[in-house]
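J.: Features from Swiss-Prot:
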DOMAIN    67-115  domain 'Collagen-like'
DOMAIN    125-258  domain 'C1q'
MUTAGEN   Cys28 to Ala  Does not affect heterooligomerization with C1QL4; when associated with A-32
MUTAGEN   Cys32 to Ala  Does not affect heterooligomerization with C1QL4; when associated with A-28
Amino acid sequence: MLLVLVVLIPVLVSSGGPDGHYEMLGTCRMVCDPYPARGPGAGARSDGGDALSEQSGAPPPSTLVQGPQGKPGRTGKPGPPGPPGDRGPPGPVGPPGEKGEPGKPGPPGLPGSGGSGAISTATYTTVPRVAFYAGLKNPHEGYEVLKFDDVVTNLGNNYDAASGKFTCNIPGTYFFTYHVLMRGGDGTSMWADLCKNGQVRASAIAQDADQNYDYASNSVILHLDAGDEVFIKLDGGKAHGGNSNKYSTFSGFIIYSD
């Protein structure tokens, strides 16, 4: 069928005569004359030919018309994860955390190697230095406070030789001891009491039986508060004074402070 059309089209065009509106352009292309014929003759053909020539020299009109801009499309799906980035710099130090719970007790430690048992010098410096020792020079009798006026030691200056009393300045536990020589020869006895604030805390007795002299002695450990007084008082009899021989003595010292 295509072969028949190719053969017939040139025959029809050539038989149309001078009034025909078809020409063969090339071998197979056919262009219609858009202008009507003006009349017979060469003039009409010439005008149509000029118009056809002008029409064929211009570019064909575009059949594409630009429409309005469309709406934005839908958001696409997320792409695949990218590769890991470079390691960033260290961040600032955070605030301190809350205090944790106490941990479990640890296992017992290994036995120590042991030492010589010597007391460190720090122990000596922490104990207050309070101590005194005094002897009785002059004889006493009756119910007097014995005034041991021959003072040998008085660390801390807590003992007063004029009154025969020890006054506590540092509360703590103290040790006191006394020895009083009785002056006899008349068959009497002697009692010597250690008193704290006037109350008897220890007593001693010496009796004149077959000899003229005898000793009364005792010792105590007392807790003292600041201002407490400790002294030795006769409760009858005679106490012998030894000049500088210290036959009768009174002493004491602090064991430890409060």
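Quick reminder: no glycine exception, Cβ is built from N, Cα and C everywhere.
The model shown is predicted, which means the values in this text are computed figures rather than measured ones.
Map the listed features onto the structure and describe their local environment.
T.: Confidence across the domain 'C1q' (125-258), taken as the mean pLDDT and rounded to a whole number, stands at 88.
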J.: How does the domain 'C1q' (125-258) divide up by DSSP, counting helix, then strand, then coil residues?
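T.: Counting residues per DSSP class in the domain 'C1q' (125-258), I get 2 helix, 77 strand, 55 coil.
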